[in-house]
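Student: Input: one structure, supplied below.
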Amino acid sequence: MAAESQLKRVIETLRRLGIEEVLKLERRDPQYRAVCNVVKRHGETVGSRLAMLNALISYRLTGKGEEHWEYFGKYFSQLEVIDLCRDFLKYIETSPFLKIGVEARKKRALKACDYVPNLEDLGLTLRQLSHIVGARREQKTLVFTIKILNYAYMCSRGVNRVLPFDIPIPVDYRVARLTWCAGLIDFPPEEALRRYEAVQKIWDAVARETGIPPLHLDTLLWLAGRAVLYGENLHGVPKEVIALFQWRGGCRPPSE
């Protein structure tokens, strides 16, 4: 079957790449840079809380995700935070990338704005956030939040840290589309969003075989997606990785 042969190809390529190269790529991630700017400005505790809140409301954006995070990083690196909850709600109202469902975003942020994440135990943080916001731990913005909190930890402590294998990949549209583009699923990206657990299962298998945990694979897909979908390899993703996600016709930018 095509999916099986493509899965083998993806595993072999990413196994050769390895976790150390992925960690290097993470330092180039606009999300990492934005989080790092905020952590450097406000310290680990306040910076990680702001990053956590932004991750929790990072859905249905009116623009590219990279630009949303760049705006967040610039906004809070220039702001003197006096009242974290109030200041974050003001940010939601101000951001040009959060125009859809403003009140729903504010409601979700209010649920978590007093919570201080445990950066030493992100598994515990995931369980607690799941309870606080009333969502399953596999839900995309929750697991994405753990990735962002790891960025806050790495920036604050000046270290790399590999995340656990039992936290699944967040399945947003970019991940869904690249999974389809790689030939790993035979249903379209829109359906993949609904069947996100099936997509997570595939990337869990890739993670086990390559030694790259799912949340680190997410960074790789996110950065590669910019090249695949928009023809902009801004972060130096290896060409052989980009090629994995151009297996299907229609998975190259219009200029190619």
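Cβ from N, Cα, C; glycine included.
Substituted residues are absent from this model; it holds the original ones throughout.
So Swiss-Prot lists the following for this protein:
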type     : residues                                            : note
ACT_SITE : Lys140                                              : active site, schiff-base intermediate with DNA
ACT_SITE : Asp172                                              : active site
BINDING  : Gln31, Ser58, Trp69, Phe144, Pro170, Asp218, Trp222 : 8-oxoguanine binding site
MUTAGEN  : Lys140 to Gln                                       : Loss of activity
MUTAGEN  : Lys147 to Gln                                       : Great decrease in activity and thermostability
MUTAGEN  : Asp166 to Asn                                       : No effect
MUTAGEN  : Asp172 to Asn                                       : Loss of activity
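How about a rundown of where these features are and what they're close to?
Tutor: For Lys140 (mutagenesis position), the same-chain residues 6+ apart in sequence whose C-beta sits under 8 angstroms from its C-beta are Tyr59, Pro170, Val171, Asp172, Tyr196.
A 10 Å cutoff on Cβ-Cβ distances gives Asp172 (mutagenesis position) a total of 22 other Cβ atoms nearby, all chains included.
Within the same chain, residues at least 6 positions away in sequence whose Cβ sits under 8 Å from that of Trp222 (8-oxoguanine binding site) are Asp29, Gln31, Gly65, Arg174, Val175.
DSSP assigns Lys140 (mutagenesis position) to a helix in the three-state reduction.
Long-range neighbours of Lys147 (mutagenesis position) (same chain, six or more residues apart, CB within less than 8 Å of its CB): Ala55, Leu163, Pro170, Leu215, Asp218, Thr219.
Note: Asp166 (mutagenesis position) has non-local neighbours Gly123, i.e. same-chain residues 6+ apart with C-beta under 8 A of its own C-beta. In the three-state DSSP classification, Asp166 (mutagenesis position) falls within coil.
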Student: Select one residue from Gln31, Ser58: among these binding-site residues, choose the one with the most other Cβ atoms within 10 Å of its Cβ.
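Tutor: That would be Gln31, with the highest Cβ count within 10 Å.
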Student: Once the DSSP letters are reduced so that anything not helix or strand counts as coil, what is Asp172 (mutagenesis position)?
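Tutor: The three-state answer is coil.
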Student: For Phe144 (8-oxoguanine binding site), what residues in its own chain, 6 or more apart in sequence, show a Cβ-Cβ distance under 8 Å?
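Tutor: In sequence order, the residues whose Cβ lies under 8 Å from that of Phe144 (8-oxoguanine binding site) (at least 6 apart) are Ala55, Ser58, Pro170, Asp172, Asp218.
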Student: Should Ser58 (8-oxoguanine binding site) be counted as helix, strand, or coil on the basis of DSSP?
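Tutor: Assignment for Ser58 (8-oxoguanine binding site) reads coil.
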Student: What is the number of other Cβ atoms found within 10 Å of the Cβ of Asp218 (8-oxoguanine binding site)?
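Tutor: For Asp218 (8-oxoguanine binding site), the count of other Cβ atoms within 10 Å is 25.
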